[in-house]
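Peer 1: What Swiss-Prot records for this protein is below:
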- 224-310: domain 'PDZ 1' (DOMAIN)
- 318-404: domain 'PDZ 2' (DOMAIN)
- 580-650: domain 'SH3' (DOMAIN)
- 721-896: domain 'Guanylate kinase-like' (DOMAIN)
- SER39 to Ala: No enrichment in postsynaptic density upon CaMK2 activation (MUTAGEN)
- SER39 to Asp: Localizes at the postsynaptic density (MUTAGEN)
- SER232 to Ala: No effect on association with GRIN2B (MUTAGEN)
- SER232 to Asp: Partial loss of association with GRIN2B (MUTAGEN)
Amino acid sequence: MPVRKQDTQRALHLLEEYRSKLSQTEDRQLRSSIERVISIFQSNLFQALIDIQEFYEVTLLDNPKCVDHSKQCEPVQPGNPWESGSLSSAAVTSESLPGGLSPPVEKYRYQDEEVLPSERISPQVPNEVLGPELVHVSEKSLSEIENVHGFVSHSHISPIKPTEAVPPSSPIVPVTPALPVPAESPVVLPSTPQANPPPVLVNTDSLETPTYVNGTDADYEYEEITLERGNSGLGFSIAGGTDNPHIGDDSSIFITKIITGGAAAQDGRLRVNDCILRVNEADVRDVTHSKAVEALKEAGSIVRLYVKRRKAFRKNHEIKLIKGPKGLGFSIAGGVGNQHIPGDNSIYVTKIIEGGAAHKDGKLQIGDKLLAVNSVCLEEVTHEEAVTALKNTSDFVYLKAAKPTSMYINDGYAPPDITNSSSQSVDNHVSPSSYLGQTPASPARYSPISKAVLGDDEITREPRKVVLHRGSTGLGFNIVGGEDGEGIFISFILAGGPADLSGELRKGDRIISVNSVDLRAASHEQAAAALKNAGQAVTIVAQYRPEEYSRFEAKIHDLRETMMNSSVSSGSGSLRTSQKRSLYVRALFDYDKTKDSGLPSQGLNFKFGDILHVINASDDEWWQARQVTPDGESDEVGVIPSKRRVEKKERARLKTVKFNSKTRGDKGEIPDDMGSKGLKHVTSNASDSESSYHEYGCSKGGQEEYVLSYEPVNQQEVNYTRPVIILGPMKDRVNDDLISEFPDKFGSCVPHTTRPKRDYEVDGRDYHFVTSREQMEKDIQEHKFIEAGQYNNHLYGTSVQSVRAVAEKGKHCILDVSGNAIKRLQIAQLYPISIFIKPKSMENIMEMNKRLTDEQARKTFERAVRLEQEFTEHFTAIVQGDTLEDIYNQVKQIIEEQSGPYIWVPAKEKL
């Protein structure tokens, strides 16, 4: 019997009667479920479905009404008419819908095997007694794991039952189970009528009433995410808990940071602001922060996370722009093969150019997703195709864009952002929160607007409380200040450290207090002691004061210039030559004689990497030297500052405690990270992103910080072609260009692995396949590998012998490794040509890689600074340039000059 409106009204009346009888406390959950079903019956969508059914039954199936003067319509046969029965039970399922409207479940299941549904459908939290069933295992291709990370991830995609979800194209909202059954959980449905609601999942898990943030269960979607713990953990950070609510009074455990390269980032489904409900079988709702951390630590190697997140709603809008002298006036990022947001091929607006057409119009905003330009669709296209479509437009351009929305409106903090720690040309990430929430009137927490876009006036200037949990590397930031009551400021945030992962501290913050210890008038030493002795959980009250910090920086800069240009009173004014000492050194800094007013006689200019023949080193303050060029020694003799003078002046300049600097030991020591326990942080492409930072703190026992000045060298003849290691921004482009332009001069070596050989692979061509893991671990401990890592429980590494094999064939072996590998090659008597690309500024980086946003350029610049600080003494040369072509030409020239057969290598003697 067909369902009519009067049947719906009768069912609604029965439900309301039944609800009125549920007055007991134990009936609360059932009452809530009934109220939700009642709201469904009263919704416009449900009424529209009834109208469609009546039209279907009365009009389309009535043959006489289908007759036309020109032709006769065939009657439409119902594929699956509504079953007979009373609606009093409200048993509406996807199988009980009209045949013409029921979702193509089997077809979608087939599609699900080919397309990861994580972006379209979020599976519900499964029943507690069921483990994850694997229907698809995501495995990266061989080419994608050539550069092995220590972070490992396999995506375990849980099955999506046919009655639990429908494709995005279907407007039908599945509702299950039949009511009234008290054991079932509330139905997840929109609480307000929607013209075209997205697919909604039915929550049939056994969780009790969940904790909500400014919304009801209908505002959320649920997902089970299975991660395989890598050697560096799960790759995300959390905040919240009953003892430290993250948002308002909500004690939920929130994801605050996705670490690039980690298990979560490679899986791609977990997002910032996701709320963790359960870790494996451990319920982490309404627990303390430490309990949540403990649950994650004890979860084992395979970790099932049950999360909820606010549903994403986007509002499409059309924009008409008139091209001006500056064109359309905005920049884009993203596209197939160049994802701006992990797992999303969409084209995003990353920059609005002041004075351009988009800026004048005011409707297009950073973070908007472009759907079409004129009649050209921009969904699932490459970056180049999108650029071409935008370029090939007339003066009048019609854009269709989706406005990203924010999750929380009434919060003034800037968002914690996802940063990419290995800056490549395709690194363009904005906060994944661009998926979520409502459009804010101003920049709000977890809005898609990155920190780089927010002006200083848009960041809260009020004091705020930040709780950090000290890691193995300390708190992860530097402080400066503390003289004459000027305050203590944060001058540097270490990428990947606790401060960076929290996302709540920034350069320019003034520290007001630490664990209730007032630091407003503290000296630098007092602030350092307070931070060092604060324990594991450190509560910091900070206030963003960029103007004060800028004035402080300017004062430090002026002081630095004064000190470097001043004459040191201890200098004798003339050289003492009673005991002449001659040696060859390599300069580890640039020196401009015009800026040194204390010179006793004519000075000698030099740059980093220059070889100097010191012909008189008897004076404590000044040496006499000649410059050594590829053509021989120069005739010009000049005065240079001695090692002692350089180090004394630099230590005076650096009279600050650096919480992220490591105390350098003897440079001749082998880095103690090549044992099997060290594999987790010895990765093959960490050169742009990772450095080995020890515990932050002051120098102990009066030990002075290592200062770069000169390195003693000897000339040596080599009978091999030197390996090449290029570090810094744009290194991958330079490496590729070298191999492409000179395939006969540059090559790569074959790595080793303990992974079993695949059918199409050839031993010695694709990999050197090692049958014994124990043997490879032993070789690693014996320093036979310059770098090694673990992926999917298999070891991968680059051996000294593989590099030597390429070198002995007369080719430069291009190595994509970290700075640590330079020292290991030197110990193996394979002296590499190591070149550091030093960016001039953030603007310089953005000019060479126009796809980067301001924030990404800043992060790239900071990584380059840390890289230079960590490995400067190992660099053969440092290059700078305004363009990539300029840098490439310098690199080629350096390689040609340093190829040998006579090269300068570090000497064993000390200065």
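Yeah, the Cβs are placed from backbone N, Cα and C, and that goes for glycine too.
Here the original residues are kept at every noted site.
Source: prediction; values computed, not measured.
What's the neighbourhood like for each of these?
Peer 2: Secondary structure of the domain 'PDZ 2' (318-404), assigned with DSSP and counted as helix (H, G, I), strand (E, B) and coil, comes to 14 helix, 37 strand, 36 coil.
Residue counts for the domain 'SH3' (580-650) under DSSP, split into helix (H, G, I), strand (E, B) and coil, are 11 helix, 28 strand, 32 coil.
With a 10 A radius on its CB, SER39 (mutagenesis position) counts 17 other CB atoms from all the protein chains.
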Peer 1: Using DSSP, how many residues of the domain 'PDZ 1' (224-310) fall into helix, strand and coil, respectively?
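Peer 2: Split by secondary structure, the domain 'PDZ 1' (224-310) comes out as 14 helix, 36 strand, 37 coil.
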Peer 1: As a test of reading the model: what is the averaged pLDDT for the domain 'Guanylate kinase-like' (721-896)?
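Peer 2: Over the domain 'Guanylate kinase-like' (721-896), the predicted model scores a mean pLDDT of 91.
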